[in-house]
Amino acid sequence: MISGLSHITLIVKDLNKTTTFLREIFNAEEIYSSGDQTFSLSKEKFFLIAGLWICIMEGDSLQEQTYNHIAFRIQSEEVDEYIERIKSLGVEIKPERPRVEGEGRSIYFYDFDNHLFELHAGTLEERLKRYHE
């Protein structure tokens with residue numbers, strides 16, 4: 001029986017650059033670094049973001065950008081603060097897309113390896129309520 005999400009692994013070219021990205025934007029807590037050892041496919045680091053285990057492993061970047069993404073929930077009053085955090089790292093923020101009223105704002109941005117992230121100021125319940133009106 002599935003009891004929840006275990007972890008998410010992202011393959012990245014530069015572990016240190018991605019560490020800065022995760023810490024500065026998501027307040028990620030680094031809980032493990034393999035250093036020069038390899039226990040899995042390559043060098044790796046583990047982080048906690050809001051209790052979620054995120055693993056980054058050294059490897060080739062994604063060749064292209066897609067809409068596949070990981071979304072984290074933030075509060076609506078934090079949107080502008082997060083936009084500034086993201087911009088401070090030189091990361092491009094995608095233009096906001098049109099939203100259904102009541103859906104909540106989102107910030108979409110790619111990391112240095114073409115992984116798309118979303119910071120969303122809304123909940124599933126709010127979205128479903130709006131869609132059923």
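Glycine residues also receive a Cβ, built from the backbone N, Cα and C atoms like all the rest.
Keep in mind that this structure shows the original residues, not the substituted ones.
The feature domain 'VOC' is assigned by Swiss-Prot to 4-122.
All protein chains shown were included, and the count of other CB atoms within 10 Å of the CB of His69 (Mn(2+) binding site) stands at 14. Per Swiss-Prot, Mn(2+) binding site is recorded for His7, His69, Glu118.
One mutagenesis experiment named in Swiss-Prot is Glu44 to Gly, and its note says Almost no activity. Every protein chain considered, the tally of other Cβ atoms within 10 Å of the Cβ of Glu44 (mutagenesis position) stands at 22.
Under the heading active site, proton acceptor, Swiss-Prot lists Glu44.
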Cβ neighbour count within 10 Å of Glu118 (Mn(2+) binding site): 16
Cα-nearest neighbour of Glu44 (mutagenesis position) within the listed binding-site residues, His7, His69, Glu118: His7
